[in-house]
Amino acid sequence: MPSCQPGKMPAPWPWWLQLLLCIPSCVAVLPGRAGELKVSTQTGSVRGLSLPVLDGHVSAFLGIPFAEPPLGRMRFLRPEPVKPWQHVLDATSYKPACYQMVDTSYPGFQGTEMWNPNRGMSEDCLYLNIWVPSPRPKDAPVLVWIYGGGFYSGAASLDVYDGRFLTYTQNVILVSLSYRVGAFGFLGLPGSPEAPGNMGLLDQRLALQWIQNNIHPFGGNPRAVTVFGESAGAASVGMHLLSTQSRTLFQRAILQSGGPNAPWATVTPAESRGRAALLGKQLGCHFNNDSELVSCLRSKNPQELIDEEWSVLPYKSIFRFPFVPVIDGDFFPDTPEAMLSSGNFKETQVLLGVVKDEGSYFLIYGLPGFSKDNESLISRADFLEGVRMSVPHANDIATDAVVLQYTDWQDQDNREKNREALDDIVGDHNVICPVVQFANDYAKRNSKVYAYLFDHRASNLLWPPWMGVPHGYEIEFVFGLPLNDSLNYTPQEKELSRRMMRYWANFARTGNPTDPADKSGAWPTYTASQPQYVQLNTQPLATQPSLRAQICAFWNHFLPKLLNATDNIEEAERQWKLEFHLWSAYMMHWKSQFDHYNKQDRCSEL
């Protein structure tokens, strides 16, 4: 769990990043482009701006509303479609991010602050942004980005999500959308109309509906929409593949480092209700029913909810988040695991993958012995405590199984190996093996699946070398940031970014990421019999036979069976101890009686 204090805003961005944002007052609209910057939609007209990129321009339409502001009584409710407007809407600047916790763990450190809101925060936050090639295309493929952030943070306006490079180089339309996070988006009382849960997912769905109805005037093809996201954004993409009411709103899907079946991605209705009630108690609410609880929570200012939301977690852990999607019987008719195994999902082409060190980023947020400011060499005692926090739902037997699986028993006190093992445990458990299981379930239904492992560490990465290729650090290559000369990427990294943008765009166009210009050959499909994947780095495309097959068999098959078999072991042990105590007491009583009998004077035999 992050150790940061919410409410503090990040330090100002360096001047070169501020220039990158190209605020409207700095951008001249060239003659002949003015017509491209006004678009009429079903909800009203919008006027965007022209942004310079490389040796050309793209048109950007920033801050278009797709829902009514979820203010006042609309807090915790399903979103309502935006009402039409009559004026020409100024769409030349980003809108504020949705209210969320701000990471102040390392003040002034851009490695963390690059993920913090950079446009302020508001509950009035349901807007989307569109980047369009210039000149405006006709029926271009559309890529829709859903940001990650553990369902408690994230913003569509982050610099790393700047859509101009991907739009310009690949002649695609890029859309980024906002959705409510934390308690505002995922506090759930399933069955109650006051706070049904999954509001953030419904925000996303409403944005996808707006795109279906309105992307054509921007030059996009509503029948060629690919939804993509990273981490909780990837989990969201997977959830729309599962939810029957979302499936018709897009054609293809890309999941980067996340899936709907991840252990952190959903909670049960009982757990969701328990967390909502605990938040109310933490905020001093007195309530006898759902309406009274929600009424009290609506009376609190946003920062009060943010300050207390992490207190609802039931155990000390990392890679667990306070308010997440709930299995409500509506958006989700069943658990993601059950829906995937039964084939109850949208059958389509899927591109998915992970980065090399998925766990390292999370280790510094609470595991003993870890810090970005040292080598984080981990003692055996800290390793064992780290395992317990990394698998918080596991009983002692399952925890021991994880320790057994990841320990080098010939060198168990090696602090570097203990650090690397915890990196692997957190990454395998929370990201890699859920993604592998998702890919396997899709491949079994003969859907086209393409898989990757991104294992290039950026030359300008701010995180220490021991963290390797951390969670989230393929995104800059997908969005083309290395093409910005001021960010000091190497020529090889610029080429890697160009390749990755081509892969993603080719997939959006055709359902196959293969780049015809790539001499390395075709990107193989991932099948049930041949679960192949490619490595994405500065070297030529290389195919590998399977992704952590042995270790994912442990997480996806063995450990669930072990947990199921030992689910009642603590109760059985308690009953055994109670019965043993009763038996022991009985035996002590019998022995006492027997000793007393032996001491009695007895008549001699006649």
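Each Cβ is built from the backbone N, Cα and C atoms, and glycine gets one as well.
Modelled residues match the original; the substitutions are not represented.
Neighbours of Met101 (mutagenesis position), defined as other CB atoms within 10 A of its CB across all chains, total 24. For Met101 to Tyr, Swiss-Prot lists a mutagenesis experiment annotated as follows: Increases peripheral site inhibitor binding.
The secondary structure of Ser231 (active site, acyl-ester intermediate), as reduced to three states from DSSP, is coil rather than helix or strand. Summarising the annotation, Swiss-Prot assigns active site, acyl-ester intermediate to Ser231 and lists sequence analysis as the type of evidence.
In Swiss-Prot, the entry for mutagenesis Lys316 to Asp states: Increases peripheral site inhibitor binding. The structure shown retains the original residue. When secondary structure is read from DSSP and collapsed to three states, Lys316 (mutagenesis position) falls in the coil class.
The Cβ neighbour count for Glu358 (active site, charge relay system), using a 10 Å radius and every protein chain shown, is 28. Residues or ranges marked as active site, charge relay system by Swiss-Prot on the basis of similarity to another entry: Glu358 (among others).
The active site, charge relay system annotation in Swiss-Prot covers His471 (among others), and the record cites similarity to another entry as its basis. Of all Cβ atoms in the protein chains displayed, 26 besides its own lie within 10 Å of the Cβ of His471 (active site, charge relay system).
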Ser231 (active site, acyl-ester intermediate): nearby recorded positions from Met101, Lys316, His471, Cα cut-off 10 Å: His471
Fewest other Cβ within 10 angstroms of its own Cβ, chosen from the recorded positions Ser231, Lys316: Lys316
Secondary structure of His471 (active site, charge relay system) (DSSP, helix/strand/coil): coil
Close recorded positions near His471 (active site, charge relay system), where close means Cα within 10 Å, chosen from Met101, Lys316, Glu358: Glu358
Lys316 (mutagenesis position) and Glu358 (active site, charge relay system), Cα-Cα, nearest whole angstrom: 20
